[in-house]
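Quoted from Swiss-Prot, the note attached to the mutagenesis of S185 to L states: No effect on cis-Golgi localization. Under its mutagenesis annotations, Swiss-Prot gives G189 to L the following note: Loss of cis-Golgi localization. Looking at Swiss-Prot, you'll find the mutagenesis G193 to L noted as follows: Loss of cis-Golgi localization. The note that Swiss-Prot attaches to the published mutagenesis G197 to L is: No effect on cis-Golgi localization.
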Amino acid sequence: MAAPGPASRFWCSCPEVPSATFFTALLSLLVSGPRLFLLQPPLAPSGLSLRSEALRNWQVYRLVTYIFVYENPVSLLCGAIIIWRFAGNFERTVGTVRHCFFTLIFTVFSAIIYLSFESVSSLSKLGEVEDARGFTPVAFAMLGVTSVRSRMRRALVFGVVVPSVLVPWLLLCASWLIPQTSFLSNVSGLLIGLSYGLTYCYSLDLSERVALKLDQKFPFSLMRRIPLFKYISGSSAERRAAQSRRLNPAPGSYPTQSCHPHLTPSYPVTQMQHASGQKLASWPPGHMPSLPPYQPASGLCYVQNHFGPNPNASSVYPASAGTSQGVQPPSPISCPGTVYSGALGTPGATGSKESSKVAMP
C-alpha cells in the first residue's frame, strides 16, 4: 500500500472550511484589500461603510455592504479570524442556505438598530459615533443565538470557566481591542442575536423545506460542486449524520491511519485442551500465567503448547482454576471425567504429536 504524497497529507490535515464562510472572507478581501494595500494613507472614508448621512441620500446598499469594509490591515486580519471562527461554526450548525439567510437578516437589522442609536446619540449630543464596518456585528448576533440555545451551561473563556450566558458580554468587552470597530454596532448585533435566540423573531426563520429547495438552486448548486470547500446541507438529518461521522470516524479515515497498512497480529497461540483435544483459550507470547496444580471438576485437563523452540515439540501444563472455570461452565462434582465444552468426547490419543501428560492428583 503506497503512502500518500505530501500534497494529499497537507489537504487531509487542513480543516474543512464551509462554503459560505469562505466566500464571505473572500468578499471582505476583495472589497477592502485594494484600498488597504494599493492606496497610500491617509485613506478617505469608504463609500460602503454605514452612516446616517448616506441613508439620507438613499444609499440603502450600505445596510449590507458595511460588513465587508475594513479600514486597517489589523482589523482585516481580525475580521478574517472572526469570520472563520464564528461564521464557520454557525454555518455548520444551521446549513449553508440558512447561514446566508441569517447573515443577511442580522446584517440589515443590526444596521437599523445601529442607526436608531446613532440618531438618539446625535439628538442628545452625546458625541460622534464611529461608522459601522466589519463583520463583528453579525458575528455577535450569531454568538448571541448560540449562547441562548446552547445546552452547555459553562464555557472556557481566556482560560477561565464562566457561565455560557456571560460569554457574549465578555467578548463584547474584548472587541474594544479591535481597531476601528464600532462598539455600538457590536451591541446592536448582540441584541438581535439574543432576541432571535429567545424566539422573539421566530417569524423571520427559514423552514427546512425551503432550505432544501434552495439547495438545488443557483448559486448554492454551484457552491455544492466546489470540492475544496464543505457545503453544509439544509437537512438537519444530514448534518447530524455528518457530525456523527466526525465524532466516530471510520477506520483508516485519518491520514495517520491511511498511511500504514492494516496488519493482522499473528501471535503464537498456547492451546488449552481437555483430554479430547479441543482448543479452549489462547495466550500471547510472554504472558503465560503461572499455573499451580489444580484438580478440575471434569477430570484431567492439560495445556499443550505447540509453539516451543521446536515446532514439532509440545509441552503440557496443568490448567489453572481460573482458566478452567472461565472457559467451561461449572460441572457437578459427582460427574468426574465429563467434558462440558459443548461437545462430547472420550479420552484417547491427542494426535500424532508427542506430548507428556501430567495426571492431576
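A Cβ is built for glycine as well, from the same backbone N, Cα and C atoms used for every other residue.
Residues as originally present; substitutions not included.
Worth saying up front: this structure is predicted, and the values here are computed from it rather than measured.
Residue density at S185 (mutagenesis position): 30 other Cβ atoms are found within 10 A of its Cβ, drawing on all protein chains shown. In this structure, the CA atom of G193 (mutagenesis position) is 12 Å away from the CA atom of S185 (mutagenesis position). Cβ neighbours of G197 (mutagenesis position) (same chain, under 8 Å, six or more residues apart in sequence): G144, V145, T146, S147, V148, R149. Packing around G193 (mutagenesis position) is summarised by its Cβ count: 29 other Cβ atoms lie within 10 angstroms of its Cβ, all protein chains included.
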